[in-house]
Amino acid sequence: MGIGKSKINSCPLSLSWGKRHSVDTSPGYHESDSKKSEDLSLCNVAEHSNTTEGPTGKQEGAQSVEEMFEEEAEEEVFLKFVILHAEDDTDEALRVQNLLQDDFGIKPGIIFAEMPCGRQHLQNLDDAVNGSAWTILLLTENFLRDTWCNFQFYTSLMNSVNRQHKYNSVIPMRPLNNPLPRERTPFALQTINALEEESRGFPTQVERIFQESVYKTQQTIWKETRNMVQRQFIA
């Protein structure tokens, strides 16, 4: 499955997730949700400028932009995790999401198919990875068949290498259903200890990986980065 053929609603992460935690496949879902979501993506700041600056001058426009940022900041959420998965594994990804949130209290989290529509795949992936503390790669038989999934995991790994605070943030996971055998796992992922849901030590693995202190550190850096961009834009 190439990028242009993906049926997953893979569009950029809006980071305003307080009102929804499940996939809705109704016809009007993406249209209504995209109107509610307000994205402060670094690539999207210029668009806000065009819609907020009125004809009365730069000063009034700057004030409007500042007010807009303050309102949106109240709704922004830095996610605990995002699950990247193959198109055919949406149900399994939802099950894992609920497992982590309900059984282990690791929330909020999201799966790739839940993201609101409106952006291209690359922007969507960038927002998802950088808008969450951990990136979970759902290793199933379908994962290797999906070209887009292969691109996702390579991009996620490079991001974790190039950004110090993202070190060890990529978590391969073999779920209970249709897991990818170790011997067929890409070499780049074999070097990382994967979460094994069928293992007796799975609960211990989860507690060791998803530490609140790590989340808080990444959340602070995320907020500082966004605030810096907002100040530069307003100035």
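From the backbone N, Cα and C atoms, a Cβ is placed for every residue, glycine too.
Quoted from Swiss-Prot for the published mutagenesis Gly2 to Ala: Results in relocalization from membrane to cytosol; Loss of ability to transduce TLR4-signal. Loss of TLR2-mediated activation of IRF7.
Among the sequence features in Swiss-Prot, the mutagenesis site Ser6 to Ala is noted as follows: Loss of phosphorylation. Significant reduction in the ability to activate IRF3 or NF-kappa-B.
Per Swiss-Prot, mutagenesis Ser10 to Ala is noted as: No effect on phosphorylation and on the ability to activate IRF3 or NF-kappa-B.
Among the mutagenesis results in Swiss-Prot, Ser14 to Ala has the note: No effect on phosphorylation and on the ability to activate IRF3 or NF-kappa-B. The residue drawn here is the original one.
For Ser16 to Ala, Swiss-Prot lists a mutagenesis experiment annotated as follows: Loss of phosphorylation. Abolishes ability to activate IRF3 or NF-kappa-B and to transduce TLR4 signal.
According to Swiss-Prot, the mutagenesis experiment Ser16 to Glu carries the following note: Significant decrease of localization in the membrane.
Across the domain 'TIR' (73-229), the model assigns an average pLDDT of 89. If you look up Swiss-Prot, you'll see 73-229 marked as domain 'TIR'.
One mutagenesis experiment catalogued in Swiss-Prot, Pro116 to His, is accompanied by this note: Loss of ability to dimerize. Significant loss of RANTES-inducing activity. Loss of ability to induce NF-kappa-B activation.
Among the mutagenesis results in Swiss-Prot, Cys117 to His has the note: Loss of ability to dimerize. Loss of RANTES-inducing activity and ability to induce NF-kappa-B activation. Inhibition of TLR4-dependent activation of IRF3 and IRF7. Loss of interaction with TLR4. The residue drawn here is the original one.
Quoted from Swiss-Prot, the note on the mutagenesis of Tyr154 to Phe is: No effect on phosphorylation. Counting Cβ atoms from all protein chains shown, Tyr154 (mutagenesis position) has 13 others lying within 10 Å of its own Cβ.
Within the same chain, residues at least 6 positions away in sequence whose Cβ sits under 8 Å from that of Tyr167 (mutagenesis position) are Ser160, Val161. Where Swiss-Prot documents Tyr167 to Phe as a mutagenesis experiment, the accompanying text is: Complete loss of phosphorylation in response to LPS.
DSSP gives Tyr154 (mutagenesis position) a helix state.
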